[in-house]
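Working notes, beginning with the structure itself.
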Amino acid sequence: MSEALKILNNIRTLRAQARECTLETLEEMLEKLEVVVNERREEESAAAAEVEERTRKLQQYREMLIADGIDPNELLNSLAAVKSGTKAKRAQRPAKYSYVDENGETKTWTGQGRTPAVIKKAMDEQGKSLDDFLIKQ
């Protein structure tokens, strides 16, 4: 809370500050404060009316579903099942390169991600290119 609001919220401090103002100034401040309070009340009542209207509409739709013989929980479950099943998995990329690691095992690499250390070392030290590791089809 800012210092100005702390002053307005404390009656003793407010009285002390009010002694330094004229009555006309205090009345002008009171009018402005009343305007602000009324605006806030209107905003809050409008928000409450929106919530009430939304709740009324939801209840109306629920009653329509029940009248048509549809259980609202069944509808939600079917929507959740459709939503969770929509994410399609993409196919795994085929291997593009083949190499022999330090243990003598033949391994493959798709060409995506970090270059395997064995391939990188061969390219740097032995002057090989990626084409040397291509899988021949």
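The first residue you see is number 1, and the count goes up from there.
Cβ coordinates are placed from backbone N, Cα and C, and glycine is handled just like the others.
Substituted residues are absent from this model; it holds the original ones throughout.
Since the structure is predicted, the reported quantities are computational estimates derived from the model, not experimental observations.
Features reported for this protein in Swiss-Prot:
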{"type": "MUTAGEN", "residues": "Arg12 to Lys", "note": "Abolishes the interaction with Hha"}
{"type": "MUTAGEN", "residues": "Arg12 to Cys", "note": "Derepression of proV and bgl expression, normal DNA-binding, normal oligomerization"}
{"type": "MUTAGEN", "residues": "Arg15 to His", "note": "Derepression of proV and bgl expression. Fragments 1-46 and 1-64 fold incorrectly but still bind Hha"}
{"type": "MUTAGEN", "residues": "Arg15 to Cys", "note": "Derepression of proV and bgl expression"}
{"type": "MUTAGEN", "residues": "Leu26 to Pro", "note": "Partial loss of repressor function"}
{"type": "MUTAGEN", "residues": "Lys32 to Gln", "note": "Loss of Hha binding by fragment 1-64, protein folding is unaffected"}
{"type": "MUTAGEN", "residues": "Arg54 to Cys", "note": "Derepression of proV and bgl expression"}
{"type": "MUTAGEN", "residues": "Arg90 to Cys or His", "note": "Derepression of proV expression"}
{"type": "MUTAGEN", "residues": "Ala91 to Thr", "note": "Derepression of proV expression"}
{"type": "MUTAGEN", "residues": "Thr110 to Ala", "note": "Partial loss of repressor function"}
{"type": "MUTAGEN", "residues": "Gly113 to Asp", "note": "Derepression of proV expression, decreased DNA-binding but still prefers curved DNA, increased oligomerization"}
{"type": "MUTAGEN", "residues": "Pro116 to Ser", "note": "Partial loss of repressor function. Protein localizes to nucleoid but forms about 20-fold fewer localization points"}
Going by Cα-Cα distance, which of the mutagenesis positions (Lys32, Gly113, Pro116) sits nearest to Arg12 (mutagenesis position)? Lys32
Most Cβ neighbours inside 10 Å, all chains, among the mutagenesis positions Leu26, Ala91: Leu26
Please list residues from the chain of Thr110 (mutagenesis position) whose Cβ is under 8 angstroms from its Cβ, counting only those at least six apart in sequence. Arg93, Pro94, Ala95, Lys96, Tyr97
Students should find that the Cα atoms of Arg90 (mutagenesis position) and Pro116 (mutagenesis position) sit apart, in Å rounded to an integer, by 23
Where the distance is taken from Cα to Cα, which of the mutagenesis positions Leu26, Lys32, Ala91, Gly113, Pro116 turns out closest to Arg15 (mutagenesis position)? Leu26
Rounded to the nearest angstrom, how far is the Cα of Leu26 (mutagenesis position) from the Cα of Pro116 (mutagenesis position)? 78
To see if you understand the setup: which same-chain residues, six or more apart in sequence, place their Cβ under 8 Å from that of Gly113 (mutagenesis position)? none
Here are the mutagenesis positions: Lys32, Arg54, Arg90. Which has the lowest count of other Cβ atoms within 10 Å? Arg90
